Amino acid sequence: MQVSIACTEHNLKSRNGEDRLLSKQSSTAPNVVNAARAKFRTVAIIARSLGTFTPQHHISLKESTAKQTGMKYRNLGKSGLRVSCLGLGTWVTFGGQISDEVAERLMTIAYESGVNLFDTAEVYAAGKAEVILGSIIKKKGWRRSSLVITTKLYWGGKAETERGLSRKHIIEGLKGSLQRLQLEYVDVVFANRPDSNTPMEEIVRAMTHVINQGMAMYWGTSRWSAMEIMEAYSVARQFNMIPPVCEQAEYHLFQREKVEVQLPELYHKIGVGAMTWSPLACGIISGKYGNGVPESSRASLKCYQWLKERIVSEEGRKQQNKLKDLSPIAERLGCTLPQLAVAWCLRNEGVSSVLLGSSTPEQLIENLGAIQVLPKMTSHVVNEIDNILRNKPYSKKDYRS
């Protein structure tokens with residue numbers, strides 16, 4: 001657009017010369033000359049009008065803020081899809097830790113706060129999370145066009161053909177998800193992990209097929225390496241198919257390298273954005289584990305023994321000490337430690353959206369408050385945090401320089 005305007009402005013400057021040329025030709029082709037002049041004037045008028053609003057439009061494409069809720073919206077990668085910078089995830093909670101009534105309350109709070117992104121997966125609570133999410137959307141009567149619904153495929157069932165990223169499971173798995181969600185399509189379908197048993201061309205062809213069939217608008221990856229994402233993009237370009245637009249990756253104060261080093265390079269090269277999850281590191285950054293593992297916490301559950309071991313390990317104790325050192329920064333900014341952690345994730349402009357996981361309305365409201373903390377995340381504050389964490393990743397280019 002900028003190039004077109006620049007060329008048009010150049011044409012406007014040389015308009016007198018063109019008029020003289022047209023006047024010389026007018027004796028032989030008056031109709032052609034008049035048509036050319038009319039077309040030129042139309043282009044000039046359009047160029048002037050575009051010149052007045054293009055800069056503002058360019059800014060809004062990067063980030064915009066809803067006046068009523070204060071929610072910020074960003075593009076998902078280099079696609080045109082606008083997503084709220086905070087989304088609501090359903091892992092563990094929907095169909096598991098919380099009741100259907102609490103799930104409805106959480107979705108209502110999120111929606112009324114400006115959240116338009118809701119993420120789920122076929123494997124969450126064995127499909128029940130999708131059922132609950134779809135039922136709430138239908139009950140609330142929210143306009144489908146106002147929502148961005150994403151789901152993930154890989155673990156669909158116990159049968160050998162009900163998992164993986166074969167063409168069969170991608171198509172059948174997405175059909176099953178749509179039935180549970182009671183939706184005609186999802187906005188983004190994610191490959192929930194890489195599949196070494198399926199050729200990349202088959203995966204990309206299947207994702208392109210479900211998009212062409214109207215079952216999804218875009219497709220993305222989750223837990224894929226940069227090399228695997230690049231391979232998918234190359235295959236898509238080679239065979240004129242649709243490449244992925246986004247990678248779902250874990251990102252928090254103690255997990256940084258992929259989102260801060262690998263994905264930015266992919267974004268600039270092929271336009272793949274980042275949708276991140278677990279901003280509180282499965283609750284480790286919430287502050288509840290500073291004095292051990294409470295009985296009512298997620299880490300106390302039998303199926304989360306790995307989380308408990310992680311917390312009580314030597315590395316876990318070091319992380320808790322670092323969180324204590326971060327608390328004064330949060331107090332100075334007038335926020336809680338979880339709000340600081342979420343705002344820290346949002347300060348990364350390469351992150352399109354951060355998925356929140358909450359089991360109570362109070363937790364969700366607190367985490368949504370990170371939007372108000374984001375303007376306070378100055379370079380000085382970020383440097384303070386880096387000095388405490390001492391885990392800032394660097395690319396090979398940085399080391400060479």
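The backbone N, Cα and C atoms fix where each Cβ goes, and this holds for glycine too.
The NADP(+) binding site annotation in Swiss-Prot covers 90-91, GLN97, ASP119, ASN192, 222-223, GLN248, 277-282, LYS288, ARG298, GLY357, SER359, GLN363, 366-367, and the record cites similarity to another entry as its basis. For GLN363 (NADP(+) binding site), the same-chain residues lying six or more positions away in sequence with a CB closer than 8 A to its CB are PRO338.
DSSP assigns TYR124 (active site, proton donor/acceptor) to a helix. The active site, proton donor/acceptor feature in Swiss-Prot is assigned to TYR124.
As a published mutagenesis entry, LYS152 to Met appears in Swiss-Prot alongside the note: Loss of enzyme activity. Neighbour list (LYS152 (mutagenesis position), Cβ cut-off 8 Å, at least 6 residues apart, same chain): ASP119, THR120, ALA121, GLU122, VAL123, VAL189, PHE190, ALA191, ASN192, SER222, GLN248.
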**OP:** Starting from each candidate's C-beta and looking 10 angstroms out, tell me which of the binding-site residues THR90, SER278 has the most other C-beta atoms.
**Re:** THR90
Subject >> Among TYR124, ALA281, the most crowded of the recorded positions [Cβ within 10 Å] >> reply: TYR124
